[in-house]
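Undergrad: There's a structure below that I have some questions on.
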Amino acid sequence: MAENWKNCFEEELICPICLHVFVEPVQLPCKHNFCRGCIGEAWAKDSGLVRCPECNQAYNQKPGLEKNLKLTNIVEKFNALHVEKPPAALHCVFCRRGPPLPAQKVCLRCEAPCCQSHVQTHLQQPSTARGHLLVEADDVRAWSCPQHNAYRLYHCEAEQVAVCQYCCYYSGAHQGHSVCDVEIRRNEIRKMLMKQQDRLEEREQDIEDQLYKLESDKRLVEEKVNQLKEEVRLQYEKLHQLLDEDLRQTVEVLDKAQAKFCSENAAQALHLGERMQEAKKLLGSLQLLFDKTEDVSFMKNTKSVKILMDRTQTCTSSSLSPTKIGHLNSKLFLNEVAKKEKQLRKMLEGPFSTPVPFLQSVPLYPCGVSSSGAEKRKHSTAFPEASFLETSSGPVGGQYGAAGTASGEGQSGQPLGPCSSTQHLVALPGGAQPVHSSPVFPPSQYPNGSAAQQPMLPQYGGRKILVCSVDNCYCSSVANHGGHQPYPRSGHFPWTVPSQEYSHPLPPTPSVPQSLPSLAVRDWLDASQQPGHQDFYRVYGQPSTKHYVTS
């Protein structure tokens, strides 16, 4: 009731501008109150007409801001009610020697404060409730119910808040709601958050893988497109070569025609030159004979005149052969070239007939794998060397892939049967159905391995077993022998069963490594290469609270 009264009273003391309790309240002529700083800033932002922010009444000039003394006194008294008293200092109840030290932790169930040095002492004390629940001493006030002055040890599922027992069961605000112990609910929330975290990490990894695939595919397509561009350029260079060859042949036709014409022209010139030499020779003889006619003695013998006249008559009576001149019909020749140009232009001017989409995005359907992404990431954490988990195309896969087909302990002469994934082969006797979905090989294939080091687990009936190269677990070479169920996969290793679930007594910690069935594949390799004693309880390089069976 008092809390409701305070809330109602506080609503009347809130500034309409800053929505906080008044600070130096002033009153306008319209009787509305504001903080002096708030109304000053509001009027400073609006350089135009001055108005009241609440009733919107306009003023011709800025009115005087009078301090509301009555409201100021009420605000001061209200603020005095909300001044929290400093909490009393808590001291450790376990300190017996000297003055008690200030408490660092407070157990909400036992209501016992303790210092840092006595935290373990308090945890060892018997608790009648569900166990001790320690919080920081500074957070005790936050864990206290302001209405009932009791610690909030329950969690209301409806309101999603921590409540005390009086709020839940004794006519409280949360009566009838589903409640749970706050520690139990905290563990449930932690498990739920861890599960969601694993899912989100798996989704993040999947998205990262998709992005990597997209980036890789982008680079691959860019390389292919660049290669295609080069091939297209070579094709067009061939087209240019064809055009150059056609141009060469066309020019060669012109050159041949010109050479033929020049040959005919030279023959005509040679023939006319011979006729000219003959005419010049006769003309010279005729001129010489004409000079002799000046003397009358010439007439003594005129036979030479008759002979010369006959020759001259023969030379002048024969007609000259008609001269052949060149006639170049360039239009006819250019028409033939224009026909080729038109055909080529018609072929090239048309739109490029792109074939059926030669580059498109197609969905990538992931192939089914035998283990989930979380299991593979868990395995990759144990084995950070990515090359060790490569398939048969990798260095290790090639080394042990061949060993899987050779005759060895537990798989000699056995046919290979396909597993659930198309990437693995498992050795099976007599073509039986596969009991494991990954490649397997005997531990003797490891460095410094021998037949004496073949692992023998009691729950497998003393049978020789193989080691899975992907899941890092044991599997038998016999399919469902003796009615046994398929052997556990990673995450359910038979040699990592907690002590409360394993019925057999745990053996003492060995001082030296003997047969190493309790170690992971990577530790087998390390055990053969590193001197000294192997730490059986640090399988993956980190401390572990689980029990490991080594027999």
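FYI, residue positions are counted from 1 along the chain as it appears here.
Using N, Cα and C of the backbone, Cβ positions are placed for all residues, glycine too.
Recorded in Swiss-Prot as a mutagenesis result, Cys15 to Ser carries the remark: Complete loss of ubiquitination activity on TICAM1. For Cys15 to Ala, Swiss-Prot lists a mutagenesis experiment annotated as follows: Complete loss of ubiquitination activity on MAP3K7/TAK1. Under its mutagenesis entries, Swiss-Prot includes Cys18 to Ala with the note: Complete loss of ubiquitination activity on MAP3K7/TAK1. As a published mutagenesis entry, Cys18 to Ser appears in Swiss-Prot alongside the note: Complete loss of ubiquitination activity on TICAM1. For the published mutagenesis Cys30 to Ser, Swiss-Prot gives the following note: Complete loss of ubiquitination activity on TICAM1.
Help me understand the surroundings of these features in the structure.
TA: Sequence-distant neighbours of Cys15 (mutagenesis position): residues of the same chain at least 6 apart with a C-beta under 8 Å from its C-beta are Val21, Phe22, Val23, Pro25, Asn33, Phe34, Cys35, Cys38.
All protein chains included, Cys18 (mutagenesis position) registers 14 other Cβ atoms within 10 Å of its own Cβ.
DSSP assigns Cys30 (mutagenesis position) to coil, not to a helix or a strand.
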Undergrad: Round to a whole number and give the Cα-to-Cα distance in Å for the pair Cys18 (mutagenesis position) and Cys30 (mutagenesis position).
TA: 19
Undergrad: What is the number of other Cβ atoms found within 10 Å of the Cβ of Cys30 (mutagenesis position)?
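TA: Other Cβ atoms within 10 Å of Cys30 (mutagenesis position): 13.
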Undergrad: Using DSSP and collapsing to three states, where does Cys18 (mutagenesis position) fall: helix, strand or coil?
TA: coil
